[in-house]
Amino acid sequence: MREYKVVVLGSGGVGKSALTVQFVTGTFIEKYDPTIEDFYRKEIEVDSSPSVLEILDTAGTEQFASMRDLYIKNGQGFILVYSLVNQQSFQDIKPMRDQIIRVKRYEKVPVILVGNKVDLESEREVSSSEGRALAEEWGCPFMETSAKSKTMVDELFAEIVRQMNYAAQPDKDDPCCSACNIQ
């Protein structure tokens, strides 16, 4: 069974913990309690292949930003979350993706861009097209979720597993990876 380390990143209050807890336990956290860092483990079967996810729910506040490099270094897949009802959180997500590329020294890191709180449609500040355009620019999947209504939560974690499974395959076009069996 494959084990993957998934890191959930985003500004404070965007719903990182709510998404993670909804996926792991099936419950919604009503009260906002800023996270420093929390680890969760969950088995998941995607495309008939079982995996264990070790999910790191990170702090969104700037005072813990210095810890991000370490999280990123150890992560294999990244869920970048912003709130659909907070334009600033959408702007804040861009440097986080840049930080992933800088730390990993690789452009094709498994990343999913997530607009959360789709249940608050009437308060929306970030359009779907803005999210899609950014995901297209980054070459990654884009999803809109709601931890509260459990919209696309399981699909989100299944998709990051697919992205990590794909990234774990040797690149047939890369002479380095096809010349040897190192994975």
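Using the three backbone atoms N, Cα and C, a Cβ is placed for every residue, glycine included.
Keep in mind the model shows the original residues, not the substituted ones.
Where Swiss-Prot documents LYS5 to Arg as a mutagenesis experiment, the accompanying text is: Reduced NEDD4-dependent ubiquitination; when associated with R-94; R-148 and R-150. Annotation source Swiss-Prot lists GTP binding site at 10-17, 57-61, 116-119. A mutagenesis experiment is reported in Swiss-Prot for this position, GLY12 to Val, and the note states: Dominant active (GTP-bound mutant). 2-fold decrease in GDP dissociation rate constant and GTPase activity. No change in interaction with TNIK. No change in endosomal trafficking. In Swiss-Prot, a published mutagenesis experiment is listed as SER17 to Asn, annotated Dominant negative (GDP-bound mutant). Severely impairs GTP-binding and partial loss of interaction with MAP4K4, MINK1 and TNIK. Decreased localization to the plasma membrane; increaded localization to lysosomes and late endosomes. Annotation of the published mutagenesis THR35 to Ala in Swiss-Prot: Decreases affinity for GTP and 3-fold reduction of GTPase activity; the original residue is retained in the structure shown. Mutagenesis annotation in Swiss-Prot: PHE39 to Ser, described as Loss of RASGEF1A- and RASGEF1B-mediated GDP to GTP exchange. Complete loss of interaction with MAP4K4, MINK1 and TNIK, and loss of ubiquitination by NEDD4; the structure shown retains the original residue. Per Swiss-Prot, mutagenesis LYS94 to Arg is noted as: Reduced NEDD4-dependent ubiquitination; when associated with R-5; R-148 and R-150. Experimental mutagenesis at this site is recorded by Swiss-Prot as LYS117 to Arg, annotated: Increased binding to RAB40C; when associated with R-148 and R-150. Increased localization within endolysosomes; when associated with R-148 and R-150. Decreased cell invasion; when associated with R-148 and R-150. Annotation of the published mutagenesis THR145 to Ile in Swiss-Prot: Imperfect binding of guanyl nucleotides; the original residue is retained in the structure shown. What Swiss-Prot notes for the published mutagenesis of LYS148 to Arg is this: Reduced NEDD4-dependent ubiquitination; when associated with R-5; R-94 and R-150. Increased binding to RAB40C; when associated with R-117 and R-150. Increased localization within endolysosomes; when associated with R-117 and R-150. Decreased cell invasion; when associated with R-117 and R-150. Under the heading of mutagenesis, Swiss-Prot lists LYS150 to Arg and annotates it as follows: Reduced NEDD4-dependent ubiquitination; when associated with R-5; R-94 and R-148. Increased binding to RAB40C; when associated with R-117 and R-148. Increased localization within endolysosomes; when associated with R-117 and R-148. Decreased cell invasion; when associated with R-117 and R-148.
Taking the recorded positions GLY10, GLY12 in turn and counting surrounding C-beta atoms within 10 angstroms, the largest count is reached at GLY10.
Checking the mutagenesis positions (LYS5, LYS94, LYS117, LYS148) against THR58 (GTP binding site) with a 10 Å Cα-Cα cut-off leaves nothing. Taking SER17 (mutagenesis position) as the reference point, none of the recorded positions LYS5, LYS94, LYS117, VAL118, LYS148, LYS150 has a C-alpha atom within 10 Å of its C-alpha. For VAL118 (GTP binding site), the same-chain residues that are 6 or more apart in sequence and have a Cβ closer than 8 Å to its Cβ are LEU84, GLU144, THR145, SER146, SER149, THR151, MET152. On the backbone, the CA of LYS16 (GTP binding site) and the CA of LYS117 (mutagenesis position) stand 11 Å apart. Looking only at Cα atoms, LYS148 (mutagenesis position) sits nearest to LYS117 among the recorded positions GLY12, GLY13, LYS94, LYS117.
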